[in-house]
Amino acid sequence: MMRLRGSAMLRELLLRPPAAVGAVLRRAQPLGTLCRRPRGGSRPTAGLVAAARLHPWWGGGGRAKGPGAGGLSSSPSEILQELGKGGTPPQQQQQQQQQPGASPPAAPGPKDSPGETDAFGNSEGKEMVAAGDNKIKQGLLPSLEDLLFYTIAEGQEKIPVHKFITALKSTGLRTSDPRLKECMDMLRLTLQTTSDGVMLDKDLFKKCVQSNIVLLTQAFRRKFVIPDFMSFTSHIDELYESAKKQSGGKVADYIPQLAKFSPDLWGVSVCTVDGQRHSIGDTKVPFCLQSCVKPLKYAIAVNDLGTEYVHRYVGKEPSGLRFNKLFLNEDDKPHNPMVNAGAIVVTSLIKQGVNNAEKFDYVMQFLNKMAGNEYVGFSNATFQSERESGDRNFAIGYYLKEKKCFPEGTDMVGILDFYFQLCSIEVTCESASVMAATLANGGFCPITGERVLSPEAVRNTLSLMHSCGMYDFSGQFAFHVGLPAKSGVAGGILLVVPNVMGMMCWSPPLDKMGNSVKGIHFCHDLVSLCNFHNYDNLRHFAKKLDPRREGGDQRVKSVINLLFAAYTGDVSALRRFALSAMDMEQRDYDSRTALHVAAAEGHVEVVKFLLEACKVNPFPKDRWNNTPMDEALHFGHHDVFKILQEYQVQYTPQGDSDDGKGNQTVHKNLDGLL
């Protein structure tokens, strides 16, 4: 009786509008049929809180909105402004190209709408089993565009454009990302040409995303290096606010162009190796790289000339001395490329035999590629001031010339001019974070995918940044923070977390070592919170956060959604879960699988799908040692019992396992699409 009452209530909930759901839930008895009452005892049932999580529609639907995403308007004009104006319309040929990864439908007629049965629910299912794996794959694997549509739509027939953009931003991608240009162009064209411009049906959505489907699928499947990017950025914002309270330090004033910056300026930008972006504070204010350019020009020199040639002229050791000392090592070479003497020598190695104008253009083009074509400028006023107040650097230059540290035929005065020019190159926190991410990504720019630097150049650059990048504070920074970094007198700190992300922290007030006060505090706090230190143990860490791991909440939701789809007989939802490489054998707290629930409810289509398409183990035991066959027999579902019995001859039991080994082949096929 309880079971009939619960089923009727569920139907009522699904048919009522959202406004009526709350009142029904308050009157409702707990849904007991998801975890059946065992024979000979009782079992805990889910409360209202669990019920509200069973389906996104009950909890309000949608994704958590991050900062900057919540206020996005749904009006066509403001969405157009968000997507950017202008741009070349996509070619007609692009609109008609085949969907990547698409396969022909298993049978004619509309499929995939929530609640409908698929090919496994009719006589065609038997033909598929007889025909083998090929047709099963066709039934299991519709196009990736379909999967993406249903992931965002959450049961609706159309997707509002602003909802898609908000969901996209929550993954860390930006609408200005060069990799998404075709998608954004098509969205803009759709908004301008359709009558219902702010809504996308499935066909329009597929046209918009098909050229960028792999990247978008990775984003929404949370396959980026930082899966829960919204949670990570909330931590970054907290660290930013903590560092903002730091006072002290003095703005560099040896030239007027540096002295004019307000000590209250403070910005942090993050770019991961997958192109996830986050910025907070004064991240669009241009400032000069100053000494932050030293590792970049060293990387250019090694990329062009090789390690062996470059280190004929400059060493690799920390000097233990001030960065502008007139001092060489025992071989009469500068100690490393991060002190002024070494940086001047490295400058002389770039594009030898070419005039300064061509050299400067070459380096600017290189830095533009590293920054993904984001802002890289030049401050002529800073250059003039540096040259006029550069007596110490001229002294170092003449000392190097006297010790024959330059390649033969080098014009020392011309090289110093070029050196001052490179120090006067301007960036913003946002563009510099992409440069740092290029170093973190092995020389590939994360937002363009272009290889800019060789692996050798990246490895050597990060090694020297780690040991020599923070002036006289380098040893302490390596000890406490343990990450490659380079600071500059303009207040910037270029920070690299190898294989994860790059960051630029900028605040003009400097400590007595010449490093940004707020930037140093931020870096210390970051490594205290996250296990990014070079020697943090990734397997046995106790208290630190690892943003590279997916949180437990997502796994809990995964189990709830899987079992609820099996309970309601929603084969379309199960197909989407299988497409997203979900473990279809995962269990709840009673060790019950989706097959247990489907067998108890008598959903023939779901049982067939799980057995024939997903190849799940038909013999899992729950905490009461009941198998799906026991469930079907107990509730009188003889057709399900017969299917499970027949499937025994096709399946070799692997034992009760929680790791979903029976799904490995399907998972490999799914991941192969990406």
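Using N, Cα and C of the backbone, Cβ positions are placed for all residues, glycine too.
Heads up, this one's the original sequence, none of the swaps are in it.
Swiss-Prot has this to say about the protein:
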MUTAGEN   Lys202 to Glu  Increased stimulation of enzyme activity by phosphate
MUTAGEN   Lys207 to Glu  Increased stimulation of enzyme activity by phosphate
MUTAGEN   Tyr254 to Phe  Increased enzyme activity in the absence of phosphate. No effect on stimulation of enzyme activity by phosphate
BINDING   Ser291, Asn340, Glu386, Asn393, Tyr419, Tyr471, Val489  substrate binding site
MUTAGEN   Lys316 to Gln  Forms dimers with full, phosphate-independent activity; when associated with A-325 and K-391
MUTAGEN   Gly320 to Pro  Loss of enzyme activity
MUTAGEN   Lys325 to Ala  Constitutive enzyme activity that is fully active also in the absence phosphate. Forms oligomers with full, phosphate-independent activity; when associated with K-391. Forms dimers with full, phosphate-independent activity; when associated with Q-316 and K-391
MUTAGEN   Asp391 to Lys  Abolishes assembly of dimers into functional tetramers. Loss of enzyme activity. Forms oligomers with full, phosphate-independent activity; when associated with A-325. Forms dimers with full, phosphate-independent activity; when associated with Q-316 and A-325
MUTAGEN   Phe394 to Ser  Impairs tetramerization and promotes formation of homodimers. Impairs activation by phosphate
Site extent for substrate (largest Cα pair distance over Ser291, Asn340, Glu386, Asn393, Tyr419, Tyr471, Val489, Å): 19
Lys316 (mutagenesis position) - helix vs strand vs coil (DSSP): coil
Candidates Lys207, Tyr254, Lys316, Lys325, Asp391, namely the mutagenesis positions, that fall within 10 Å of Tyr471 (substrate binding site) by Cα distance: none
Cβ neighbours of Glu386 (substrate binding site) where a neighbour is any other Cβ within 10 Å: 24
Least Cβ-crowded entry, counting other Cβ within 10 Å, from the recorded positions listed as Tyr254, Tyr419: Tyr254
Rounded distance in angstrom between the Cα atoms of Val489 (substrate binding site) and Tyr254 (mutagenesis position): 10
Of the binding-site residues listed as Ser291, Asn340, Glu386, Asn393, the one whose CA lies nearest the CA of Lys316 (mutagenesis position): Asn340
Neighbouring C-beta atoms (10 Å sphere around the C-beta of Ser291 (substrate binding site)): 24
Inter-residue Cα distance where the pair is Asn340 (substrate binding site) and Lys325 (mutagenesis position), in Å: 8
